[in-house]
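As structure tokens, the structure follows; a few thoughts come after it.
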Amino acid sequence: LSVCFLILFHGCLASRQEWQQQDECQIDRLDALEPDNRVEYEAGTVEAWDPNHEQFRCAGVALVRHTIQPNGLLLPQYSNAPQLIYVVQGEGMTGISYPGCPETYQAPQQGRQQGQSGRFQDRHQKIRRFRRGDIIAIPAGVAHWCYNEGNSPVVTVTLLDVSNSQNQLDRTPRKFHLAGNPKDVFQQQQQHQSRGRNLFSGFDTELLAEAFQVDERLIKQLKSEDNRGGIVKVKDDELRVIRPSRSQSERGSESEEESEDEKRRWGQRDNGIEETICTMRLKENINDPARADIYTPEVGRLTTLNSLNLPILKWLQLSVEKGVLYKNALVLPHWNLNSHSIIYGCKGKGQVQVVDNFGNRVFDGEVREGQMLVVPQNFAVVKRAREERFEWISFKTNDRAMTSPLAGRTSVLGGMPEEVLANAFQISREDARKIKFNNQQTTLTSGESSHHMRDDA
């Protein structure tokens, strides 16, 4: 099964599917969007942005936000599209079940009579802890669950890449539930929203009893005829699973990251199916300032997560950027060469301007905490913090997303001859030199010497 799974993954690597219909990205106005639908469950809520909005249709993605209360369990589910999950706040644990991979977490055997008695000790696949700032990657069709073991709510934002080649259905985001009776959070527009059911509900009870070799009474429990929904409270105020202690888990995570760093440093690669699938890294934290790729004191930082430092992203054809700007700081104008950028405000608010291929300003406003903004591929964008710190995360639809700056030391204009700029803009060569060399920052700059962005279109 592991071999088949590997072949399936490699068959999905070619490229994102060309789902876009003609004129689907002919957008003359962008908006910072709040979720359109909200569903409340026993131990949490699920919110979704309308996947049929023109911004999300252009980018080929769907977005959902989960809030899980303490001791809440997000029931097992999978999707028709690969997912990137960003943990906005909270901590907990998650299980991601790959077909064909061994159950490496096992309870200790109680005596040698266990096999003779016919009773089995529990065993399951690896459980991963998560915390604020973690990115969790989940391929299409892979089941996962999530549990809040902290004292405050867990909030996550999930991108579903419905245009990805791993999705061979249509562009409708689908959640397939293995338990519970959750509603379809993406179908708010339907006035008569049908009650959700899990996959087992659709099968014949007798057939399932034969498949599991249990009685029909137990199968009826699998069909979950209750009203708790998709996020439920765990009995006894604790989810009892097999896992290392917190200190052991943290040490293991650190040693795993050090091992990966060492392999990258010496150019080594993992080899073997078990290492590629069953023990691959699915999680990385991008909230630590020490991991910043671009950092300017008192201005801000940018941290990039792509297929170079989390290899599974090559399979998913996705990447992520985390940004932090301090008061009045600026991300220099740029465009994304090979991806759409889906911006989610994590903290504070920032001023953003986006310009299309006609030179029209299609967005000029604020992106606040909890809002989403799509910046289509090649549209130029600039971000600026206002009177407070602004934090955001950008999901990008390419595993090695690239940007091209319009200003600064590495800008596209800086790579052109002065004479070209002088003739293009009808300016002197001295002014052309100012355009090329006045700002020697590469990506981030302080707002002290810059003028406010004006409405001088």
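Heads up, the Cβ atoms here are built off N, Cα and C, so glycines get one too.
Features as listed in Swiss-Prot:
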DOMAIN    30-220  domain 'Cupin type-1 1'
DOMAIN    284-433  domain 'Cupin type-1 2'
MUTAGEN   Glu34 to Ala  Significantly reduced binding to mouse monoclonal antibody (mAb) 2B5
MUTAGEN   Asp36 to Ala  Loss of binding to mouse monoclonal antibody (mAb) 2B5
MUTAGEN   Arg38 to Ala  Loss of binding to mouse monoclonal antibody (mAb) 2B5
MUTAGEN   Val39 to Ala  Significantly reduced binding to mouse monoclonal antibody (mAb) 2B5
MUTAGEN   Glu40 to Ala  Significantly reduced binding to mouse monoclonal antibody (mAb) 2B5
MUTAGEN   Asp50 to Ala  Loss of binding to mouse monoclonal antibody (mAb) 2B5
MUTAGEN   Asn52 to Ala  No effect in binding to mouse monoclonal antibody (mAb) 2B5
MUTAGEN   Glu54 to Ala  No effect in binding to mouse monoclonal antibody (mAb) 2B5
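For the recorded site, Arg38 (mutagenesis position), the DSSP three-state label reads strand. Comparing the Cα of Glu34 (mutagenesis position) with the Cα of every entry in Glu40, Asp50, Asn52, Glu54, these being the mutagenesis positions, the smallest distance points to Asp50. Asp36 (mutagenesis position) has Asp50 nearby among the mutagenesis positions Asp50, Asn52, Glu54, counting only those with a Cα within 10 angstroms of its own Cα.
Residues belonging to the domain 'Cupin type-1 2' (284-433) score a mean pLDDT of 96 in the model. Listed in sequence order, Glu24, Ile27 are the same-chain residues at least 6 apart in sequence whose CB falls under 8 Å from the CB of Glu54 (mutagenesis position).
Break the domain 'Cupin type-1 2' (284-433) down by DSSP state and the numbers are 21 helix, 67 strand, 62 coil. The Cβ neighbour count for Arg38 (mutagenesis position), using a 10 Å radius over every protein chain in view, is 13. Counting in whole angstrom, Asp50 (mutagenesis position) lies 14 from Val39 (mutagenesis position) by their C-alpha atoms. Contacts of Glu40 (mutagenesis position) defined by a Cβ separation under 8 A and a same-chain sequence distance of 6+ are given as Gly229, in order along the sequence.
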